[in-house]
Each structure stands twice: as C-alpha cells, then as structure tokens.
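Presented below is the structure to which this report refers.
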Amino acid sequence: MNLLRKIVKNRRDEDTQKSSPASAPLDDDDLWLPPPEYVPLKELTGKKNMRNFCINGRVKVCSPNGYSFRILRHILKSFDEIYSGNHRMIGLVKVVIGLALSGSPVPEGLNWVYKLRRTFIFQWADSRGPLEGEELEYSQEITWDDDTEFVGLQIRVIAKQCHIQGRVWCINMNPRACQLWSDMSLQTQRSEEDKDSSLLLE
C-alpha cells in the first residue's frame with residue numbers, strides 16, 4: 001500500500017510557507033465530520049450568536065490527470081490539523097469549501113476553478129465562532145502527491161460581516177456539497193429579493 005505525502009503550503013502570509021507530511025490508504029474513503037461549532041437546525045433560537053457574512057470563496061483544483069471527489073476528501077480529511085486561518089472561523093471555511101465544490105467548475109488550463117459569492121447568516125453554538133466585527137481573509141495551498149498522481153488545492157476565502165434584509169424561504173443545497181460531510185444536510189433559507197443571500201441554518 002502506497003503512503004501518500006501531503007505537503008501544505010501556508011499562503012496566509014506571502015513570505016511564509018508551511019509544510020506538513022501525512023499519509024492515508026488509497027481505499028480509505030471516509031467523509032468529513034460536520035463542524036461541531038454549528039447549531040443544529042432544531043436548536044436554532046432567536047438571533048443569539050448570529051453573524052452575517054458576505055462570502056467570496058474560491059477553490060482551484062490543479063491536476064494534470066483529472067480528479068475525483070474521493071481524492072478531494074482524502075486531501076481535506078485532515079483539514080483541522082493543517083488549517084492555517086483563524087480557528088474561530090474554521091467551520092465557516094469548511095462550509096464555504098463544501099458549497100463552492102458543489103457548483104460547476106470553470107476550466108483554467110489544466111485546472112478547474114470553483115467560485116462562491118454569497119451572503120450567509122451563520123449561527124454558532126454557545127460562545128464559539130468569530131467575535132463581533134471580526135473578518136477573515138484566508139488563503140492556503142494543499143498538495144496531495146503519491147509519486148504517481150498529483151492534485152493541488154488552492155483555497156481562498158474572504159468573509160466580511162454585513163447586513164441583509166428581506167423575506168426568506170427554505171431550500172436545500174446541492175447534495176454534492178454534503179458528500180464532504182458525514183450525516184450533515186446543508187439547509188438554508190434564501191432571500192426572494194436577492195438570490196445570492198441565504199441563511200445557513202446547519
């Protein structure tokens with residue numbers, strides 16, 4: 001069984017790079033676990049610990065031989081250990097990655113680019129999550145290489161607190177996004193007046 005080498009390059013600071021080796025068996029297809037800092041839909045109460053964020057997310061998949069979501073799960077399964085951004089917002093980043101990857105990629109040479117530009121309302125359990133007024137600008141490159149295959153992920157998430165208005169209605173996000181999370185349904189409410197505004201409930 002081949003050992004997979006994972007090299008993480010931290011681009012949060014352009015002058016700084018960080019690497020972290022790891023290994024995983026090829027036949028291991030575990031899904032991500034849902035981020036525990038999010039409040040389950042049935043526990044949603046009032047507006048406590050809610051934060052509105054205008055999200056600009058971009059995930060670029062670099063692979064000369066194509067890729068599958070199984071490989072992406074291999075890369076992302078240890079995301080908690082290699083994440084280089086603000087840890088109060090790691091759950092937000094996970095959800096943005098999942099939602100971005102549920103969309104249609106735009107080819108860019110031998111690469112595929114997934115983009116997400118939405119306004120979400122997040123609610124965190126207890127006192128978890130970002131502070132009032134806190135924002136995020138996160139960028140990181142994750143590379144997966146087993147000497148026979150190479151897949152790189154370039155992740156960029158910008159989250160700025162903002163305000164949205166209008167009535168909302170319930171929808172379910174593309175199930176492909178949920179494939180990255182075990183036993184998790186990404187349920188949202190979307191504004192009738194603004195198709196890019198959603199309330200992320202779970």
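Cβ atoms are placed via backbone N, Cα and C, with glycine included.
In this structure the noted substitutions are not present, so the sites keep their original residues.
According to Swiss-Prot, the natural variant Asn2 to Asp carries the following note: In strain: Isolate SAD1-3670 var 1 and Isolate SAD1-3670 var 2.
While the structure shown retains the original residue, Swiss-Prot records the natural variant Arg11 to Cys with this note: In strain: Isolate SAD1-3670 var 1 and Isolate SAD1-3670 var 2.
Under its natural variant annotations, Swiss-Prot gives Ser19 to Pro the following note: In strain: Isolate SAD1-3670 var 1 and Isolate SAD1-3670 var 2.
Annotation of the mutagenesis experiment Tyr38 to Ala in Swiss-Prot: Complete loss of interaction with WW domain in vitro.
Among the mutagenesis results in Swiss-Prot, Arg58 to Gly has the note: Complete loss of viral transcription inhibition. The residue drawn here is the original one. In sequence order, Ala100, Val113, Tyr114, Lys115, Leu116, Gln154, Ile155, Arg156, Val157 are the residues near Arg58 (mutagenesis position), counting only same-chain partners six or more apart with C-beta under 8 A. According to DSSP, Arg58 (mutagenesis position) is assigned to a strand segment.
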